[in-house]
Amino acid sequence: MKAMRYEQISENAFKGKIQVYLEQILGDASLILKTLHEKDQCLLCELDDLGHVFQDMQGIASSFYLQSYIEEFTPAFIELAKAIKALSEHKHGALIVIERADPVERFIQKGTSLHAEISSSLIESIFFPGNPLHDGALLVRENKLVSAANVLPLTTKEVDIHLGTRHRAALGMSGYTDALVLVVSEETGKMSFAKDGVLYPLISPRT
């Protein structure tokens, strides 16, 4: 799986990049229409190229909105982003709760206290398979890793039967509080985040 490229980006820069992608998509789609009936046209190739542009645009949007949702509440956006990127590459499952305005501890079964500075290497080690702390949620508050191996409430809503426990827990916690919950699937390595009881994919752009 391609790794997601995170970078801090301003709203104006984000919109500028999206505009460039949209203009490219419109231009490419227009060209496909003009040559649609030509015998030597490789339609599958051109649609594949167009899909790559969409993927890159979705990746930029994923990074920007994730940043905008959490940077007010923790200065460690880049460290968190680096950690889930690495965990995704290795298909190490992870569940990270980023506390925002609502206190979350009354909704969780507390695990092991950490009160450590946020670093990508520490987060990666926590979720390394076999680590006693990996099977649970990591709680982030401001610039601290507060605790690990926390048990979260599962969503009570009907969800896709293919969603695992981590994703159900992310939906549950983000439904009870305004916390943002990051998830990495250990089966696929796919990244996502839950906000307001809804799960959003973190799309990987090409590198």
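Heads up, the Cβ atoms here are built off N, Cα and C, so glycines get one too.
Nothing has been swapped: the model has the original residues at all the noted spots.
Annotated in Swiss-Prot:
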- 63-205: domain 'DAC' (DOMAIN)
- Gln41 to Lys: Suppresses a triple DAC mutant (MUTAGEN)
- Leu44 to Phe: Suppresses a triple DAC mutant, 90-fold increased production of c-di-AMP in E.coli (MUTAGEN)
- Glu46 to Lys: Suppresses a triple DAC mutant, 20-fold increased production of c-di-AMP in E.coli (MUTAGEN)
- Ala61 to Val: Suppresses a triple DAC mutant, 10-fold increased production of c-di-AMP in E.coli, forms hexamers (MUTAGEN)
- Ala76 to Val: Suppresses a triple DAC mutant, 4-fold increased production of c-di-AMP in E.coli (MUTAGEN)
- Pro201 to Gln: Suppresses a triple DAC mutant, 12-fold increased production of c-di-AMP in E.coli (MUTAGEN)
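On the structure: features taken from Swiss-Prot.
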{"residue": "Gln41", "record": "mutagenesis position", "CB count, 10 Å": "13"}
{"residue": "Leu44", "record": "mutagenesis position", "CB count, 10 Å": "8"}
{"residue": "Glu46", "record": "mutagenesis position", "CB count, 10 Å": "16"}
{"residue": "Ala61", "record": "mutagenesis position", "CB count, 10 Å": "17"}
{"residue": "Ala76", "record": "mutagenesis position", "CB count, 10 Å": "23"}
{"residue": "Pro201", "record": "mutagenesis position", "CB count, 10 Å": "11"}
Reading the DSSP string in three states, the entry for Ala76 (mutagenesis position) is coil
Distance from Leu44 (mutagenesis position) back to Pro201 (mutagenesis position), taken between C-alpha atoms, in Å: 25
Cα-Cα, whole number of Å: Ala61 (mutagenesis position) versus Gln41 (mutagenesis position)? 31
Taking DSSP H, G, I as helix and E, B as strand, the domain 'DAC' (63-205) contains 44 helix, 40 strand, 59 coil
